[in-house]
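Asker: My questions will all concern the structure given below.
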Amino acid sequence: MYPAYNPYSYRYLNPRNKGMSWRQKNYLASYGDTGDYCDNYQRAQLKAILSQVNPNLTPRLCRANTRDVGVQVNPRQDASVQCSLGPRTLLRRRPGALRKPPPEQGSPASPTKTVRFPRTIAVYSPVAAGRLAPFQDEGVNLEEKGEAVRSEGSEGGRQEGKQGDGEIKEQMKMDKTDEEEAAPAQTRPKFQFLEQKYGYYHCKDCNIRWESAYVWCVQETNKVYFKQFCRTCQKSYNPYRVEDIMCQSCKQTRCACPVKLRHVDPKRPHRQDLCGRCKGKRLSCDSTFSFKYII
């Protein structure tokens, strides 16, 4: 058991100046070090709390399992000038240390791997490694793969002759086709544009049909931007039949066929009593725009 500990047993003010008030602003000046006063005060508070929880618990006298790490804020400034680790000083990094090494004399004329850093490295410590793994591009991997196939083909060409060359060409064609298939997936547009199409709706539950001459869809797709709601059951429907605004028979926006397949007047392209979703919106069905909107 530890004896009772008084949390206010730290060093007190020098009583030589009897007339000094405790509210004086420079009361910390009589201490030898302000940091010692703060450490003793915090240690006293911690020890008082630990004595209330469990008398056997006492704060450790020293830090355990700690490491000194220096952080350089400005990478352009010299590390030795900016900060230090006690007696140790941060090692200075040469300005040309991150540059790629020159190619060897015996190496073939192949594209070297480029090193790209996503952000500036500002931590200098013995734990952090000086070198970072380079980010390999897919194009470099494909070229290296082609070079490996060529080297294997050159060794096998001496034995098999023209048969090995044909296999190499087939392998290169397959790599090119794979690269072309992967290209459209990578180059997807960041923005999606809207276009207007003709939509035909039918609610099987209520047995109601309605048409819309101008339905806002995502460009080159049948994905409707504004859903249609039935006037009775209020169910949302995507048109199961979306076509171009132009008539398929006469190829005109305003149909002039004797037998009209579409019963929509372009002047009133949509029956608002059946669709209350887009009424009053900026992209309403009864408004026609000659330009595209970006989602």
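Glycine is treated like the rest: Cβ placed from N, Cα and C.
Substitutions noted, but not modelled.
The shown structure was predicted, so the numbers you read here are calculated from the model rather than taken from an experiment.
Not my notes, these are from Swiss-Prot:
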type	residues	note
MUTAGEN	Cys203 to Ala	Abolished binding to the 3'-UTR of mRNAs
MUTAGEN	Cys230 to Ala	Abolished binding to the 3'-UTR of mRNAs
MUTAGEN	Cys247 to Ala	Abolished binding to the 3'-UTR of mRNAs
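Walk me through where these features lie, including what they touch and how far apart they are.
Answerer: The Cβ of Cys203 (mutagenesis position) lies under 8 Å from the Cβ of Arg209, Cys230, Thr232, Cys233, Lys235, Tyr237, each of these being in the same chain and 6 or more residues away along the sequence.
In the three-state DSSP scheme, Cys230 (mutagenesis position) falls into the coil class.
For Cys247 (mutagenesis position), the count of additional Cβ atoms within 10 Å of its Cβ stands at 18 [all protein chains shown].
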Asker: Just to be sure I understand the packing, how many Cβ atoms besides its own are within 10 Å of the Cβ of Cys230 (mutagenesis position)?
Answerer: 18
